[in-house]
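Trainee: Can you keep this structure in mind? I'll have questions shortly.
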Amino acid sequence: MQFMMPLDTNACAQPMRRAGEGAGTERLMERLNIGGMTQEKALRKRCFGDGVTGTARCVFTSDADRDTPHLRTQSSRKNYADASHVSAVILGGGTGVQLFPLTSTRATPAVPVGGCYRLIDIPMSNCFNSGINKIFVMTQFNSASLNRHIHHTYLGGGINFTDGSVQVLAATQMPDEPAGWFQGTADAIRKFMWILEDHYNQNNIEHVVILCGDQLYRMNYMELVQKHVDDNADITISCAPIDGSRASDYGLVKFDDSGRVIQFLEKPEGADLESMKVDTSFLSYAIDDKQKYPYIASMGIYVLKKDVLLDILKSKYAHLQDFGSEILPRAVLEHNVKACVFTEYWEDIGTIKSFFDANLALTEQPPKFEFYDPKTPFFTSPRYLPPARLEKCKIKDAIISDGCSFSECTIEHSVIGISSRVSIGCELKDTMMMGADQYETEEETSKLLFEGKVPIGIGENTKIRNCIIDMNARIGRNVIIANTQGVQESDHPEEGYYIRSGIVVILKNATIKDGTVI
């Protein structure tokens, strides 16, 4: 039997469990098999700054006195990753075509999620929870609301950065480059290399974490950086097992027994897709049906040595614009590129359907992912709203955000955003309602109704199912939104809605008149 004990005078020895011996957060150690290699990852609290928690291992041998365990420290690692020497770059994404119409007036990372958060809060919070507080956010299309949210939440929202900073870098036209828009993920970083390089040198940055702003997951990035350091990798790609239905939407990787990436293909199809199948039996401890996940996909999360990043963007691959489609397929041939498999919950919010499903999944029991974790909280803009007010309502499997006002309504399997108003007799099922960023008083609501207008929120006796309702939408009385004809794709912008993958999407600030049937 073995024990793990933090090298802390106030800590006590606790049993070490291998995968399968314990469940959930009770596991203190898990083994991750990559091919023929076994990588041991200690699940322990890391000290931010210069200190790092170490461990001692107690081993009972056949001749040992079991009443007097002998401790020996473990010194297999020579270098520990220091969060103070790590910087993060969060890519704000492109035009957000796949999430349209939710991205018609906002950047993808600014899309509301989980009732009161924005997608940008996911990588930002993961950074803070990992001890990484030197962050750059690259923005481009429809970035006004994203910039506003970042400012309110992270630049003026009370989060203490100590020696850290958050800087927003918007796409800018340069004198020698008439086309100011980012041409790809690598080009986005390259265009601001003059700012980044100066920052890296001043702060002794050794490693750079590159992140996406359109994913839902919880990760300690310093665990990824530590593996990057242990492997002495030039580039480390965070990967996840996926099924065949989505494989062609991602960059796929193959790696050898040491975890070194030997092949990278961006969004392969046909024979190329088939050639990227791998034996995922090494994930049997984490995946029930390993045959369902025959591919390993890049999560779009990378760790690079600072010097390697500067070299590939300024010199070696200065003409290439994108990491996934151009740089990584070449880098695996010329650099030490390693894979790190992530088996916890991860969802790429790349389409209306995946966005819708991921939000509603938050209401299921037990949920695959939840925002409730006091040790690794997710931050968002402080709004100082009152608690939700519910009068004679029936609520089942739902998330209700602050500031809501419900009266004698029924809500099931739905996520309701901040400051939402749902009136008497309403029925909502399988609905993602983003809420409102403004209040209309009872007097204002009564006046609008008297004038034959529609106030913000949902009017009396309205029935809604399988729907996304964007911010500040006005839905009248006796409306039915159910898509009973099963239409998959349809555009009705003049009427205030679209249909994507069979899901009705009510536009931001749209007005749906009384008695409308969709």
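Any Cβ shown, glycine's included, is placed from N, Cα and C.
Pasting the relevant annotations from Swiss-Prot:
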type    : residues  : note
MUTAGEN : T139 to V : Reduces activity more than 3-fold
MUTAGEN : A171 to I : Reduces activity more than 3-fold
MUTAGEN : E326 to K : In agpl2-3; white-core endosperm, and round and loosely packed starch granules in the grains
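Describe the structural context of these features.
Mentor: The Cβ of T139 (mutagenesis position) has 25 other Cβ atoms within 10 Å, all protein chains considered.
Reduced to three states, the DSSP call for A171 (mutagenesis position) is coil.
Around the Cβ of E326 (mutagenesis position), 18 further Cβ atoms fall within 10 Å across all displayed protein chains.
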Trainee: Would you kindly give the Cα-Cα distance separating E326 (mutagenesis position) and T139 (mutagenesis position), rounded to the nearest Å?
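Mentor: For T139 (mutagenesis position) versus E326 (mutagenesis position), the Cα atoms are 21 Å apart.
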Trainee: Fill in the CA-CA distance, E326 (mutagenesis position) to A171 (mutagenesis position), as an integer in Å.
Mentor: 21
Trainee: Let me check the 10 A CB neighbour count of A171 (mutagenesis position). How many other CB atoms are there?
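Mentor: For A171 (mutagenesis position), the count of other Cβ atoms within 10 Å is 18.
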